[in-house]
Amino acid sequence: MGSPSLYSARKTTLALAVALSFAWQAPVFAHGGEAHMVPMDKTLKEFGADVQWDDYAQLFTLIKDGAYVKVKPGAQTAIVNGQPLALQVPVVMKDNKAWVSDTFINDVFQSGLDQTFQVEKRPHPLNALTADEIKQAVEIVKASADFKPNTRFTEISLLPPDKEAVWAFALENKPVDQPRKADVIMLDGKHIIEAVVDLQNNKLLSWQPIKDAHGMVLLDDFASVQNIINNSEEFAAAVKKRGITDAKKVITTPLTVGYFDGKDGLKQDARLLKVISYLDVGDGNYWAHPIENLVAVVDLEQKKIVKIEEGPVVPVPMTARPFDGRDRVAPAVKPMQIIEPEGKNYTITGDMIHWRNWDFHLSMNSRVGPMISTVTYNDNGTKRKVMYEGSLGGMIVPYGDPDIGWYFKAYLDSGDYGMGTLTSPIARGKDAPSNAVLLNETIADYTGVPMEIPRAIAVFERYAGPEYKHQEMGQPNVSTERRELVVRWISTVGNYDYIFDWIFHENGTIGIDAGATGIEAVKGVKAKTMHDETAKDDTRYGTLIDHNIVGTTHQHIYNFRLDLDVDGENNSLVAMDPVVKPNTAGGPRTSTMQVNQYNIGNEQDAAQKFDPGTIRLLSNPNKENRMGNPVSYQIIPYAGGTHPVAKGAQFAPDEWIYHRLSFMDKQLWVTRYHPGERFPEGKYPNRSTHDTGLGQYSKDNESLDNTDAVVWMTTGTTHVARAEEWPIMPTEWVHTLLKPWNFFDETPTLGALKKDK
């Protein structure tokens, strides 16, 4: 996983321009020698701590990851997580500024009173590759006679050891007797190469060219496309017809071209991108100024535009629409503090997180983001398996407009672009609460150089309402609060920002939330209002959300790969359908509520649209709770949100996108575990001609009876735009759940029984 962040994005201003009467205590001594003093504000901000001044109490509050510190100027003692700590040198004031000794950070934040971070004594076998391991893998690959100088790196990641060995390590402390290996994917021009490197023995194990596949779009492709556009006379002439004389003000967005069986006139074996463009008018929001009906097709190998596709000229919307607040007055909001005065309730040991009864491993992947692994729940002293590995499997954002600049738009954000690579650093106090621990993560860039992403993942505990409550008449109230541990990650893919939360509940439930925010992809039109002559045609495929701007209808479809091991690897898929049946037992009632229960025995039958009136369980037929019920987890692909996709993809069955990406149309898939089956859209979905993902994985229709199975959960929203989402979109959430079902013997949050005296 990552290291705690050394930088804080929260811009906390010290309120020190007040009538403080503390005099500069010079010289200041520590251990008999003169102390070297440094400015508190600058020093602690660079360290990544929040600094707050309470004018009424005349004290500072300092917050950094698991440490919560209170200290008064001139005091010889600080309070760290509720415990007193003697200071070698007090905080002193001079000219209304606070100064601390250069040993202050070490004295306070390394005092041992913050127990959030623990030293990892046994490296977890699923730890992501370190920067040194990435460098080692690249050196070994580059030493191959087959390596060419212009080869770029798509992914460099851990090739995990066998699942059985990892579980034995996690539960029984058995060492993994397998060398660390790196899985390396490269692009030699348009050709994909896969390599495996043995890091322990420092050797190349395999080198495999991949045929009939296109690789990811890499970050340097964006710069290449912009350069090609800037130097194209043909493109300059095309934008000039639209009243744009300075082509360098045109911002390009390179997009994958999809697959249409040659009907788009594009060569299948060429490495192509379609480029749509926007005009930078200086308002900080070029997305509001689309250059409509103009598409440039760029060949990345030839480094040139091979085709320009044009439709009727539509004037570029020119009204400024900044979203950064430059033209607004921010509302006055009183501060809200989240404090943990005695420290965190969780610990982070290397890449393992322990909170209440949960233990799990956390790492970062350049394609799908956070990987949650070896998830166990401590049930009265027994560690029980819940999930071997969970992550975003993949996602797609398909648009429903058939026009020239829109018909090909179906963004496979993780599979085509790499959402881990596009991680957005988390802003403390805005993107995550101020009490969050922010973790840096390291991945490889396209040159194979390790790249640290600051504040890549946030971990925090939060209040989540009552866990349970009952008020018996005449008796004391019985209730307890619900706490949740959240692992948050954000990826920015072009105009949209996606927030993913993995939420652990004390009662054994795991929630997975996906939030979409950012800027809508909009279409330039002639209509200013719905009363204009062209309004009906202009809004056939979307909503008029501003003058001359339509938000086009589309979907955000997420799929999560969940290798659940419910109290063990061998599980079965069980259906429970509540039904109304006649009352045959007598009495005044004519009907009863009953449940039809049956097993779903194979992969093709398991692929289903989600009916919220039914129950689907992954059950362990070999384990029972004390009442004799099989222990299970309920799979809930949609547990609330906006515009659910429960009825599937909004495409006709004869569409190529429908055939290439089956995962879109059904919300529940279950397949037999195979370690190489990792992505619902397939390993290389860019311009794929057929389904190489879940449609292929389930084609052999393997049995799901009492076997190691993987759950693939599809959810999302059908996004019909509205004015309230423009020019920037409030976060729209969709929620999913994995809920224990007879997994426990009783309410799991009651606590342990008191021991007899």
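Backbone N, Cα and C define each Cβ position, glycine as well.
The Cβ of Lys42 (variant position) has 11 neighbouring Cβ atoms from other residues within 10 Å, across all protein chains displayed. Quoted from Swiss-Prot, the note attached to the natural variant Lys42 to Glu states: In strain: W.
Taking Cβ-Cβ distances under 8 Å and a sequence separation of 6 or more, the neighbours of Leu59 (variant position) in its chain are Trp53, Lys70, Val71, Lys72, Pro73. For Leu59 to Ile, Swiss-Prot lists a natural variant annotated as follows: In strain: W.
Annotation source Swiss-Prot lists substrate binding site at 411-422, 493-498. Summarising the environment of Tyr496 (substrate binding site), the number of other Cβ atoms within 10 Å of its Cβ, over all protein chains shown, is 19.
What Swiss-Prot lists as Cu cation binding site is His554, His556, His719, and the listing cites experimental evidence. The secondary structure of His556 (Cu cation binding site), as reduced to three states from DSSP, is extended strand. Listed in sequence order, the residues of the same chain lying 6 or more apart from His556 (Cu cation binding site) and placing their CB within less than 8 Å of its CB are Met395, Val397, Tyr496, Ala514, Ala516, Gly716, Thr717, His719, Val734.
Per Swiss-Prot, Mn(2+) binding site is recorded for Asp563, Asp565, Asp708. Long-range Cβ neighbours of Asp565 (Mn(2+) binding site) (same chain, at least 6 residues apart, Cβ-Cβ under 8 Å): Trp167, Lys385, Val386, Met387, Tyr388, Asn571, Asp708. DSSP assigns Asp565 (Mn(2+) binding site) to coil, not to a helix or a strand.
The annotation Ca(2+) 1 binding site is assigned in Swiss-Prot to Asp563, Leu564, Asp565, Asp708, Ala709 on the grounds of experimental evidence.
His554 (Cu cation binding site) and Val493 (substrate binding site) are 16 Å apart (CA-CA, integer value). In this structure the alpha carbons, written CA, of Gly420 (substrate binding site) and Ala709 (Ca(2+) 1 binding site) are 26 Å apart.
Other Cβ atoms within 10 Å of the Cβ of Ser414 (substrate binding site) number 32 in total over all chains.
Of all the recorded positions in the list Lys42, His554, Ala709, the shortest Cα-Cα distance to Asp563 (Mn(2+) binding site) is found for Ala709. In this structure, Val493 is the one among the binding-site residues Val493, Leu564, Ala709 with the smallest number of other Cβ atoms inside 10 Å of its Cβ. Ranked by CA distance from Lys42 (variant position), the binding-site residues Ser414, His554, Ala709 have Ser414 at the top as the closest. Cβ neighbour count for Tyr417 (substrate binding site) (all protein chains, 10 Å cutoff from its Cβ): 25.
Sitting within 8 Å of the Cβ centre of Asp563, Leu564, Asp565, Asp708, Ala709, and not among those site residues for Ca(2+) 1, are the Cβ atoms of Met387, Tyr388, Leu562, Val566, Glu569, Asn571, Leu618, Tyr673, Val710, Val711. Gly420 (substrate binding site) falls within neither a helix nor a strand when secondary structure is assigned with DSSP, and so counts as coil.
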